[in-house]
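Notes for the one structure printed next.
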Amino acid sequence: MAHRILIVDDAAFMRMMIKDILVKNGFEVVAEAENGAQAVEKYKEHSPDLVTMDITMPEMDGITALKEIKQIDAQARIIMCSAMGQQSMVIDAIQAGAKDFIVKPFQADRVLEAINKTLN
């Protein structure tokens with residue numbers, strides 16, 4: 001059975017790019033969200049195997065959403081994706097429970113490496 005993934009990014013183009021990489025490699029994208037608040041709702045609704053989460057988004061940022069999802073499901077597997085290679089953001093995300101961090105613009109193999117490492 002394919003692993004079920006939730007993609008969270010406020011940019012439709014980024015969601016499309018990540019979805020394309022995942023679908024071509026046998027993953028099932030169960031839902032997409034464009035902000036952190038939507039991400040929390042979609043997580044509750046779909047219970048995905050993994051979440052790719054942008055950090056900078058309107059309404060609720062990715063780190064806040066990460067913390068809220070972790071309160072719902074301590075075992076949640078979340079990979080942060082962000083153009084900000086800022087050390088403090090990476091540290092905040094990892095301390096909040098993120099499993100990995102991908103810096104945009106990313107290569108498909110880096111996305112797959114992070115996802116496969118997190119799922120196994």
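Using N, Cα and C of the backbone, Cβ positions are placed for all residues, glycine too.
In Swiss-Prot this protein carries:
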- D9, D10, D54, T56: Mg(2+) binding site (BINDING)
- 4-119: domain 'Response regulatory' (DOMAIN)
- D10 to K or R: No chemotaxis, tumbly swimming behavior and shows exclusively clockwise rotation (MUTAGEN)
- D54 to A: Lack of phosphorylation. No chemotaxis, tumbly swimming behavior and shows exclusively clockwise rotation (MUTAGEN)
- D54 to S or T: No chemotaxis, tumbly swimming behavior and shows exclusively clockwise rotation (MUTAGEN)
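When the recorded positions D54, T56 are scored by other C-beta atoms within 10 Å, D54 scores highest.
Confidence across the domain 'Response regulatory' (4-119), taken as the mean pLDDT and rounded to a whole number, stands at 94. The secondary structure of T56 (Mg(2+) binding site), as reduced to three states from DSSP, is coil rather than helix or strand. Using the Cβ center of D9, D10, D54, T56 for Mg(2+), the list of other same-chain residues with Cβ within 8 Å runs, in sequence order, V8, A11, M14, E34, N35, I55, M57, G62, C81, S82. Shown for the domain 'Response regulatory' (4-119): DSSP residue counts in helix, strand and coil, namely 56 helix, 25 strand, 35 coil.
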